[in-house]
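S.K.: Before anything else, here's the structure in question.
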Amino acid sequence: MAAAAQLSLTQLSSGNPVYEKYYRQVEAGNTGRVLALDAAAFLKKSGLPDLILGKIWDLADTDGKGVLSKQEFFVALRLVACAQNGLEVSLSSLSLAVPPPRFHDSSSPLLTSGPSVAELPWAVKSEDKAKYDAIFDSLSPVDGFLSGDKVKPVLLNSKLPVEILGRVWELSDIDHDGKLDRDEFAVAMFLVYCALEKEPVPMSLPPALVPPSKRKTWVVSPAEKAKYDEIFLKTDKDMDGYVSGLEVRETFLKTGLPSALLAHIWSLCDTKGCGKLSKDQFALAFHLINQKLIKGIDPPHSLTPEMIPPSDRSSLQKNITGSSPVADFSAIKELDTLNNEIVDLQREKNNVEQDLKEKEDTVKQRTSEVQDLQDEVQRESINLQKLQAQKQQVQELLGELDEQKAQLEEQLQEVRKKCAEEAQLISSLKAEITSQESQISSYEEELLKAREELSRLQQETAQLEESVESGKAQLEPLQQHLQESQQEISSMQMRLEMKDLETDNNQSNWSSSPQSVLVNGATDYCSLSTSSSETANFNEHAEGQNNLESEPTHQESSVRSSPEIAPSDVTDESEAVTVAGNEKVTPRFDDDKHSKEEDPFNVESSSLTDAVADTNLDFFQSDPFVGSDPFKDDPFGKIDPFGGDPFKGSDPFASDCFFKQTSTDPFTTSSTDPFSASSNSSNTSVETWKHNDPFAPGGTVVAAASDSATDPFASVFGNESFGDGFADFSTLSKVNNEDAFNPTISSSTSSVTIAKPMLEETASKSEDVPPALPPKVGTPTRPCPPPPGKRPINKLDSSDPLKLNDPFQPFPGNDSPKEKDPDMFCDPFTSSTTTNKEADPSNFANFSAYPSEEDMIEWAKRESEREEEQRLARLNQQEQEDLELAIALSKSEISEA
């Protein structure tokens, strides 16, 4: 501050009366000092960030008094001008030549709206930017961006409140895309470090913090801007930062454009309508003029967003609608002279009134200190409340995290338990797989053996079929030979019969005896006829057998062992009929294989001891089949043609897994058929069926089976999960003991047995069927509470303050609720909607004795209004005292002069 103290007011202001004007606007009451609140409000109009303004205040107010003198205020203005022109904010910059500062002030057109955004240097220094870039790269950005999840831990490490961190994120995310690039991350870290240094975070991002890459481009290029700035400095002769229409008239007319077009360009560039153009507006006007002259592009009817000067973009909505006259700088100089004289007089007067001023200064200082302390206490109390709220939030968050930790531990235990179970299951499955693999290998070996056995049996079958075919081939000529022999025998027998008839006829002619005898024996004609009929029957039977054997469906039958009949040696008629009596006429078969067997065609003549009595012999007086059965010696009845089955000893497919059968048949092992409709069962089974009707009304008790062997499915489903309790109706109530539709009752007792369960079922329905549930009654809706203004205030019934209406007393006035209130334990879901006693609703949760929310709001409003009135009264009193003091001082000065 020593360097600043050496500079005079003229050196600080560079002879520009604007500094004096700014001072007079802020300094009120001719006290010679600028209060901190007034100076802060005025300096914020410069558009600089709060961080830079705070630094400027610290450099100006070196003593930390909280007030600025005139010289200190000029130093602050000079530093503001340095910051607006991109110079370093330090005391060494006071000696540099800079234009006067510019402030946002709608009362004067001479004050610009602040520096150009494009001209402002970035507040983030290069060394800080390098440090922030290193942090940015350590977070592993994706495509040059960091998401909120990656930036959040870095911001939380600063230990700043969540509200401030949220504001930092909103300010740094300039693109509002939910991600931060390298420049945006640098802005965020810059704001975080500023907040850690107890500097306030702005509500909106200052222009100086906007990265150059995020600043909108202007249609006027930097080269054009530099050229137009030189023209502007030559035109702005009063150095107030603006050019009027008179100053630029000649310059614009030299372009050769029509006056109407120049007027349109002037109206477009004069965005504030103050009749003057700033440096940026002047550059835009010349840009539009050159576009028309060089490219022939007419100016637009209104400015596009990229045409708006950067200095006017922030204050575009605050356009100035009126113009004000140019300030009279000569009058300002005279006022400055008078002010210097007054200062000299005040210095002389200070020697006389030094004690009084020191006391007043002490009082004011103490007052300001007290006020500062009060403000500090208020701020600290607010911070304490915020910290307490944050502490509560952290505690709640910690509790939630503890709960989540407990839940996760439980889930972890469950998962570990499940993993152990799964591991055990896997081990058991592996063991089962190993056993199954061993079984499969054994089954494969058995299958190979079975296939070998099958191939062997197939070969044996083929051999047997070949032997059968060869036997058939041998049988066919034998059968044919047999037929021929039978035909010859039948023809021979016919010839013998005819011969006998002729002989009988001849004998009847000459015989006179009553009992004539055949010439060659005692065999009569009936025996011959019998033998002939037997021969005919045998021929028919042989033909039928030959026809059956010739069919292809009976090729597998075994070879029949038939007697081979050789052609008999038939003697002539003289040899066939012999003279000796009672001899048998026997056809002979000369086959070696059947020589010892009985001849099926041997006809034994009946022993007729008596001769024919009469010549008129009746051959049908006696039954020729009484003595013997002609078919008792059937050669084809003793041998089974299918007895030689080659596969009856073993099943060639027994080892195949697809033809295996269980060792026990579930439908044959049971002793009784449970589905048999026969009525030969005992009365106990009938009664059991009658008592075990699962479909009777109300359900019946299904008695357990007395004998487990009667279950036809026990061998199949005995070990299954549903084998014991599948379709088990044993849990039903015991109501009906008889089944009216029992199919096992015999017809003789069905009427009595069916009539009885029907009567018993009717009785059981009326006695044991459970009653139906009562209909559900909806819960009565809760009555709406009375409005706050109409709440009844209950008076105390008792003088005892402890015996108030307890809203949570469940049994008012009863000592033993169990005895005196029988409805206490009643069913709350019964259909009855009326109760013996109705509870008083006013006794439940009665908070009418306390003030309502509306009353509290009204009280808060009254208190805030009262405090505001007191504050305004104090301010008015202070202003009145200052005014009286100023009047007294001016009167004393006038009287002395």
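Any Cβ shown, glycine's included, is placed from N, Cα and C.
In case it helps, Swiss-Prot gives these features for our protein:
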type    : residues      : note
DOMAIN  : 15-104        : domain 'EH 1'
DOMAIN  : 128-216       : domain 'EH 2'
DOMAIN  : 262-292       : domain 'EF-hand 4'
DOMAIN  : 852-871       : domain 'UIM 1'
MUTAGEN : TYR850 to Phe : Inefficient EGFR internalization
MUTAGEN : GLU863 to Ala : Loss of interaction with UBQLN1; when associated with A-864 and A-865
MUTAGEN : SER864 to Ala : Loss of interaction with UBQLN1; when associated with A-863 and A-865
MUTAGEN : GLU865 to Ala : Loss of interaction with UBQLN1; when associated with A-863 and A-864
MUTAGEN : LEU883 to Ala : Loss of ubiquitination and interaction with UBQLN1; when associated with A-885
MUTAGEN : LEU885 to Ala : Loss of ubiquitination and interaction with UBQLN1; when associated with A-883
S.K.: Over the domain 'EH 1' (15-104), work out the mean pLDDT and round it to an integer.
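M.R.: The predicted confidence over the domain 'EH 1' (15-104), as a mean pLDDT, is 80.
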S.K.: Measure from the Cβ of LEU883 (mutagenesis position) and count the other Cβ atoms within 10 Å, all protein chains considered.
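M.R.: Result for LEU883 (mutagenesis position): 11 other Cβ atoms within 10 Å.
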S.K.: Tell me the Cβ neighbour count for GLU863 (mutagenesis position), meaning other Cβ atoms within 10 Å of its Cβ, over all protein chains shown.
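M.R.: I get 10 for this one.
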S.K.: Count the Cβ atoms, other than its own, that fall within 10 Å of the Cβ of LEU885 (mutagenesis position), considering every protein chain shown.
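M.R.: For LEU885 (mutagenesis position), the count of other Cβ atoms within 10 Å is 13.
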S.K.: Ten-angstrom check, please: count other Cβ atoms within 10 Å of the Cβ of GLU865 (mutagenesis position), all chains counted.
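M.R.: Neighbour count, Cβ to Cβ under the 10 Å cut-off: 10.
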S.K.: Could you count the residues of the domain 'EF-hand 4' (262-292) that DSSP puts in helix, in strand and in coil?
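M.R.: Summed by class, the stretch gives 22 helix, 2 strand, 7 coil.
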S.K.: Work out how many Å separate GLU863 (mutagenesis position) and LEU883 (mutagenesis position) at their Cα atoms, rounded off.
M.R.: 30
S.K.: Between the Cα atoms of GLU865 (mutagenesis position) and LEU883 (mutagenesis position), find the distance and write it as a whole number of Å.
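M.R.: Just about 27 Å between their Cα atoms.
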